[in-house]
Structures are given as structure tokens and as C-alpha cells.
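Student: Just dropping this structure here.
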Amino acid sequence: MLSRKGIIPEEYVLTRLAEDPTEPRYRTRERRARFVSKKGNCNVAHKNIREQGRFLQDVFTTLVDLKWPHTLLIFTMSFLCSWLLFAMVWWLIAFAHGDLAPGEGTNVPCVTSIHSFSSAFLFSIEVQVTIGFGGRMVTEECPLAILILIVQNIVGLMINAIMLGCIFMKTAQAHRRAETLIFSKHAVITLRHGRLCFMLRVGDLRKSMIISATIHMQVVRKTTSPEGEVVPLHQVDIPMENGVGGNSIFLVAPLIIYHVIDSNSPLYDLAPSDLHHHQDLEIIVILEGVVETTGITTQARTSYLADEILWGQRFVPIVAEEDGRYSVDYSKFGNTVKVPTPLCTARQLDEDRSLLDALTLASSRGPLRKRSVAVAKAKPKFSISPDSLS
């Protein structure tokens, strides 16, 4: 149970997670295609790749990038092909030496107990997997057989090393750690220190920390140059703030990351009406750091489209002090509350600061103050008489 420091009146908290109840839940218009999905996957399809042989120049990375069924199928076929190949070699050695001839031979065979291709295949498996049943063995009669034995052992060790390394890299990939790095479903634009700010919340569900965590943000939109060139995915970096300055964050508890919308911001001319009609705006957020337990660099990504940005709302507090420690209520991670915010662009607010003064005056006379006065004048429903205490 959280302390009273984290309690907010229920009528000022949205019942649906970071969603405007005045807007329809389902939109009929077509949404803009995402460049980065909410889970961090890049929505890009590569087509007509001519030089596909470049993928074979880095076989290990190609195997790691493949899906599990494809990777397991490749290693299974590698073992089967190597066993069959060396089984054919052992059968040819026995055939050339005359070990497959019927009857009792007086000559010492190259490999004992090989009488057919099946026995040669079993011997190939015993050599490469080092089972060592003992029924078949290489003799000193054929130096070529000794050389093939050495080569097959080396090939088997190489396949095992590549398979174990690939499986380890696939199970310890950085995106596994990113599954517990969460972002708020919606972003908000509201006032902070008299300036319009773009805000989002980020948190880490694990107790193991992300070392040297940094956060970056980019605005992706369709633009046209003065020469008439259309750039469908024009990326612009914008600075983020976390309360202490810089992009580095100490992610021991959920943080609200914000960007001050100033004259250098690509959101300087963004108005509330653009959030419902602006189809070419996408804000990508990238959180990167080193996993404390494994030392592997991980990266978590998400994006916000125009209709996923809430104007005039603020994230509710979720960190409260309780019993000498801080507790985090993740059930309110994406909850927002409406706050007075000017319905104009940041440029208009900078040019006319009287809009902010009028907003401050209107908020001081708002229903929130009247409600607090009414609550203060309300009489308690229960009273304790002095006689009951004696």
C-alpha cells in the first residue's frame, strides 16, 4: 500500500491508460506507417538485394540472426552431411584395401569390423561424437586412415564450437534484456517552468541496473527540400532532459524524460490540432546502456505517432516513500492527469507571453480550487465526544 503522498483524486485520473475520453476509441482514418514499432522493431522490408553473397562472408552473424528453427535445421544437416561424407571416405578406404571382400582375410584391415556402408556410417558417428563403443578401431595398416581420423575430429570440433557459440549468442542477445525496459504508451505535451515540453516516462522492471544508460530522441517526418527533393524519412536529433541535464540517466526508478520545445526544436510549430491531422510525424526514443550482470550492450526502442501524443496532460506520480524506502506503483505507469496548458504552438507562446499569464489566472479560478474550498468547509460525518475518551 502506498502512502498518502502518492494519492491523487480519482476524478482527475483517466480511467483508460493515457487515453483522452473525449476522442473516439476507434479511428476510421488510416494511420501513418510506423518506422519503429512500439516494441522497438524496425518496420523496414529489404527487397531486390542483388549481392546476397555478402551474407555468407559473415556466416556466424548470419546464423545468429536466423530464427531458431532455421538455425537448428542447419546444424542438424551439418552433422548428418559430415557423418555421411566421412562414412563414404571410410567405406572407400575399406574397399580399396580389400576389407569388404567376403571370406576370411589374412591381411590386417585398415578399420576393424567394417563390412558395409552401414558399419562405415556407424564408425563415422563414433569417431566424430567420440562415443567409443570399442567394436571398431583404426589400425596401423593404413596411414591414410590415421590422417582421415585426425581430419574428422577437427571438423567435428569446429562444428561443435560454432554451434555452441551460436546458441550462446542467441540466448544472450541484448534485446532479451530490453524486454523489461518499458516506455509509457503515450507521450504528453505540457508546461514545465513556463515552457512547453514533450514528456515521456521510462522504467526498468528488473533490480539489476543498466550501467551508463543514455537516451536519445529523433523526429522522423516527410519533408521537401527547397530544390523539390522529397525526403520520406527525414531524421532530426533533438536533445532530451532528465532533470539533471545531459542524456545520461540513473534508471533505478521510473523517470520522466522531457524535451524543451524551443526555437531549435522541430516541434516548435506543432499545434494541438496537428496531433489529430498530422500524418507525417513520428518521434523515436532510443534507450541504450550496458547490462550489469552480463556486460552486454542493450538497446530499447519505441516510437510515438502524432495521435499518441496527449496535449495538456501530465504523468501522475508513482514513486512514494513508505516505511523508510521508496515504492513504485507500476499500475499507474501510464496514467495521466489533465493540467492547464495553452492551446497554441511554442512559437506563439514565446511571442505572446500574456497567454501564459492568462492561463495562470484562469487556473487559479478553476474548479479545482472551488472543490478544495468546498471540501474544507464540509463537516465531518463522525465526531468523538469527550465522554467517550474518559
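Quick reminder: no glycine exception, Cβ is built from N, Cα and C everywhere.
Substituted residues are absent from this model; it holds the original ones throughout.
Found this in Swiss-Prot, in case it helps:
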BINDING   Asn48, Arg50, Tyr330  ATP binding site
MUTAGEN   Gln52 to Arg  Results in reduced sensitivity to channel inhibition by ATP and increased channel activity
BINDING   Thr130  K(+) 1 binding site
BINDING   Phe133  K(+) 2 binding site
Student: What whole-number Å value do you get for the CA-CA distance of Arg50 (ATP binding site) and the residue listed as 'K(+) 1 binding site'?
Tutor: 43
Student: Going by DSSP, is Gln52 (mutagenesis position) part of a helix, a strand, or coil?
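Tutor: DSSP assigns Gln52 (mutagenesis position) to helix.
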Student: Can you name the residues of this chain that are 6 or more positions from Thr130 (K(+) 1 binding site) yet have a C-beta less than 8 Å from its C-beta?
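Tutor: Looking at Cβ-Cβ distances below 8 Å from Thr130 (K(+) 1 binding site), excluding near sequence neighbours, one finds Asn153, Gly156.
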Student: CB neighbours of Arg50 (ATP binding site) within 10 A?
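Tutor: Excluding its own Cβ, the number within 10 Å is 6.
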Student: Taking the recorded positions one at a time (Asn48, Gln52), which has its Cβ surrounded by the most other Cβ atoms within 10 Å?
Tutor: Gln52
Student: Which three-state DSSP class does Thr130 (K(+) 1 binding site) fall into?
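Tutor: Reduced to three states, the DSSP call for Thr130 (K(+) 1 binding site) is coil.
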Student: What's the longest C-alpha separation between any two of Asn48, Arg50, Tyr330, the listed ATP-binding residues, in angstrom?
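Tutor: The ATP-binding residues span at most 48 Å between Cα atoms.
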Student: For Tyr330 (ATP binding site), which residues in the same chain are close in space, meaning a Cβ under 8 Å from its Cβ, but six or more apart along the sequence?
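Tutor: Set apart from Tyr330 (ATP binding site) by at least 6 residues yet with Cβ under 8 Å, we have Gly203, Leu205, Pro254, Ile318.
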